[in-house]
Amino acid sequence: MPAMRGLLAPQNTFLDTIATRFDGTHSNFVLGNAQVAGLFPVVYCSDGFCDLTGFSRAEVMQRGCACSFLYGPDTSELVRQQIRKALDEHKEFKAELILYRKSGLPFWCLLDVIPIKNEKGEVALFLVSHKDISETKNRGGPDNWKERGGGRRRYGRAGSKGFNANRRRSRAVLYHLSGHLQKQPKGKHKLNKGVFGEKPNLPEYKVAAIRKSPFILLHCGALRATWDGFILLATLYVAVTVPYSVCVSTAREPSAARGPPSVCDLAVEVLFILDIVLNFRTTFVSKSGQVVFAPKSICLHYVTTWFLLDVIAALPFDLLHAFKVNVYVGAHLLKTVRLLRLLRLLPRLDRYSQYSAVVLTLLMAVFALLAHWVACVWFYIGQQEIESSESELPEIGWLQELARRLETPYYLVSRSPDGGNSSGQSENCSSSSSSSGSGGGRGSEANGTGLELLGGPSLRSAYITSLYFALSSLTSVGFGNVSANTDTEKIFSICTMLIGALMHAVVFGNVTAIIQRMYARRFLYHSRTRDLRDYIRIHRIPKPLKQRMLEYFQATWAVNNGIDTTELLQSLPDELRADIAMHLHKEVLQLPLFEAASRGCLRALSLALRPAFCTPGEYLIHQGDALQALYFVCSGSMEVLKGGTVLAILGKGDLIGCELPQREQVVKANADVKGLTYCVLQCLQLAGLHESLALYPEFAPRFSRGLRGELSYNLGAGGVSAEVDTSSLSGDNTLMSTLEEKETDGEQGHTVSPAPADEPSSPLLSPGCTSSSSAAKLLSPRRTAPRPRLGGRGRPSRAGVLKPEAGPSAHPRSLDGLQLPPMPWNVPPDLSPRVVDGIEDGCSSDQPKFSFRVGQSGPECSSSPSPGTESGLLTVPLGPSEARNTDTLDKLRQAVMELSEQVLQMREGLQSLRQAVQLILVPQGEGQCPRGSGEEPCPATASGLLQPLRVDTGASSYCLQPPAGSVLSGTWPHPRPGQPPPLMAPWPWGPPASQSSPWPRATALWTSTSDSEPPGSGDLCSEPSTPASPPPSEEGARTGTPAPVSQAEATSTGEPPPGPGGRALPWDPHSLEMVLIGCHGPGTVQWTQEEGTGV
């Protein structure tokens, strides 16, 4: 896996800081929540406090941090009040008092209350420290404190005169909190500052930012990455030049003739020296994954790892030579040690190995670098073969063959005593040397004799030929034009071919199976990282959430190295898996909770344990979540929150969860559990726990009792629990309204006889029907009652036993509760008397409307329906049971009966309304009729037969007028002597409008007069089939009795009445309110009336 960046997320290290600063006798403390006024519950309890008092952590948690459960008879009442006052006012307090252990033994305690603030400056926690000072108090004798006056007078020392709490503050506790136990230089200034200066800084309960010196470099920072880039280039330069200078320059140039070092060599040495300095100030990642910022730790870590190698590689040979410092002739050979710096590049380059292009580029660079090294060594071997000859040159070396082909052979020249060169040459050498050959300037002697080696190919040709041989040997078996002749050359060629075979497979195999096996784990890590980044990019995850995802993935990978433990151990036998699980989870299984468990039970429980990981700021459990496991904190710290209030702080060794629930019970968490630092947990699944306890039932009761005492915080206390009942999920879909249920409860006193189960049910009311048509057909009084089914057993219905007054008066809320849909007045109600066949007209759905059960009628059966529900339209539930069908039938009958009664009430109301309209219109006609004079009454005031009336719209109000034809003909009736005046029949009335008649074959005669018409100039309003009458005389208009107009003539056509000039007057269907036919006088035309409808 690539080198990790380290765990750099901000963490709340308050608990770790307190735990590290408190040790020994000063570790007896509790932390109380200062945000819960009045109670200040304990959210954390140290192990030392439990050992001191004898109480377990579970017994102390959520109690008051004043530790009133430790009070006893000898505890000073004054100190109690002062402790309570200090907690309420969020102030520091210190006192000495007597407390009692759980066993009842008293002990002197030095109590110190210290408020802890958060990042907002608010007091978030109380640190209550307890120190046992019984030995100090009892030095004069075990009962010395009693002889001096008892406990209450002496133990309230904090309230005595002259006591200063600030001056008597516990130096040990505060020094531990502020880190003053470290050695500090002694001086007067620092002593005065520590005594009279400001108080030491206490740790704050907040998310701590990364603190580091400005002179400390982050190992994954941008500055360090840039510096590593320069070091990479310098290392590659060293890897190329050092082998060349060692193999080529040493062989062909004397050491005294070497020139000054180049600028690049000096710059590289300076970079290596500065790199050593920076490494002492660069952070590193510890084995636990934490980033170390302490300078001392950084220096110690660097000295024990790479320091020695970097010092040897950074020896400034070239720099000393530049300053004319005499260096040993072979000292520059130590430069080869710098090649070891390539090992340092591997961890740094590993982060780029997930990119295939970078991998191929690096492999090609490594292959070329290796070929360069092989070429240098091959040239050095050939040169040494020539110089090793004592008296004559060898003729089988590869350089000798190259010299003959290039016609630049080697030759030996004897050196004369005066320093000149002799002309004696060996017979196989040419007489002249090439001035262009680099060997012409050499001054080396052969074998210490007076012979000097000259001639040979140039250095450029020799190196290119060596590189050609190296590449041909590494990539294949070579072509033979440059071959190994001597034994030394052949041995080196063999090694080169072996290396070449490996490099050929790695580079030209394009990362095949060998590479996949070598980097399988790395590929898996990069593959998952790439998938995670692609997921983040596709779904546009915000940056904070993206960082949390990457941090969690890297942290979990560091814990398990990408190994799926479940899949890995699945192939192993159960016996071996149990032993491995017990070894992995031995820290959890060593808890007192599992002391009574047998080894078999422990093995079963270990298989149910799973590792878990939580990063800072992550919620392990949310309030209201179903608790499915118990969690044991192995490392790190967490906090329990509820509504932003800290209820508990959990550290290493704490157990969180709930008491053992039943197998079908679901327990909901009553608080949130949030990680403060990187936490490693062990998770015990409740499902696996139940299975294990089912196998070992003798351990279940003891485990359940012990779990209550071991839980650091019970997340199930007061939580919501529910029994999982799968039977409630399967049931018949019954449509039953609430009002029906209430009515059923209220009618339990009535006798209900269920209908036979084999009777078919009629359809329900279709929801797709229009409100008008559905309601009209439902309200039809001619709808036939359910007919008895032949051959069926009749059962008395509920309607037969109802009281006679069980009508509308018996149900005062029936009329208001009847939610009838609105019906427009211009649409006549559908009063069809036909029997409903299950599918109504005008519906958008073919679903059935009503469900009737037809039974055999008996003497007690009633055809009138029973009162129904108050929910408006009927909702008849369907059910498989016979009793439910019977109740549905009875309710339907009651609803139909109630609707019939309401229709009768509406009929009576309409009649009353008709009479009221007559009383209103008749007086208006007497005084405002435009046709009558001031002395004579309006003709409309006289009662007569049912005749078409005319509405005058020219006046301020409407009045009814008789038709002109009847007045002219003298047919308007007058009262006869001795007889009451005939009743005037009401007529459909309303203001004129612009629409046609809503009903066919129906005619009403309307006329309209205005103020512009002269009196008496009104046109006759007669049917089109009636001939026009002659003009009437004035006397005849007042006294004449017109002939009655038959109803057949009035209704023989459906055309609207003609207006002035023979034009038809339009109907007004929107203003037409009602159509009612009154009583008939003697001699009048008898109007037909539909039975039961009032029309």
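Using the three backbone atoms N, Cα and C, a Cβ is placed for every residue, glycine included.
The domain 'PAS' annotation in Swiss-Prot covers 18-90.
Annotated domain 'PAC' per Swiss-Prot: 93-145, in sequence order, evidence recorded as sequence analysis.
Mutagenesis annotation in Swiss-Prot: N421 to Q, described as Impairs trafficking to the cell membrane; when associated with Q-428 and Q-447. Impairs N-glycosylation; when associated with Q-428 and Q-447; the structure shown retains the original residue.
According to Swiss-Prot, the mutagenesis experiment N428 to Q carries the following note: Impairs trafficking to the cell membrane; when associated with Q-421 and Q-447. Impairs N-glycosylation; when associated with Q-421 and Q-447.
Annotation of the mutagenesis experiment N447 to Q in Swiss-Prot: Impairs trafficking to the cell membrane; when associated with Q-421 and Q-428. Impairs N-glycosylation; when associated with Q-421 and Q-428.
What Swiss-Prot records for 593-708 is nucleoside 3',5'-cyclic phosphate binding site. DSSP assigns C683 (nucleoside 3',5'-cyclic phosphate binding site) to a strand in the three-state reduction. The Cβ of C683 (nucleoside 3',5'-cyclic phosphate binding site) has 18 other Cβ atoms within 10 Å, all protein chains considered.
Counted over every protein chain shown, other Cβ atoms within 10 Å are most numerous around M638 among the binding-site residues A608, Q623, M638, K668. Under DSSP, the residues of the domain 'PAC' (93-145) split into helix, strand and coil as follows: 6 helix, 30 strand, 17 coil. Long-range neighbours of L593 (nucleoside 3',5'-cyclic phosphate binding site) (same chain, six or more residues apart, CB within less than 8 Å of its CB): L655, F703, G706, L707, E710. Applying an 8 A CB threshold to same-chain residues 6 or more apart, the list for E698 (nucleoside 3',5'-cyclic phosphate binding site) is empty. Under DSSP, G653 (nucleoside 3',5'-cyclic phosphate binding site) is assigned to coil, being neither helix nor strand in the three-state scheme.
DSSP gives L593 (nucleoside 3',5'-cyclic phosphate binding site) a helix state. Per DSSP, the domain 'PAS' (18-90) is made up of 35 helix, 11 strand, 27 coil.
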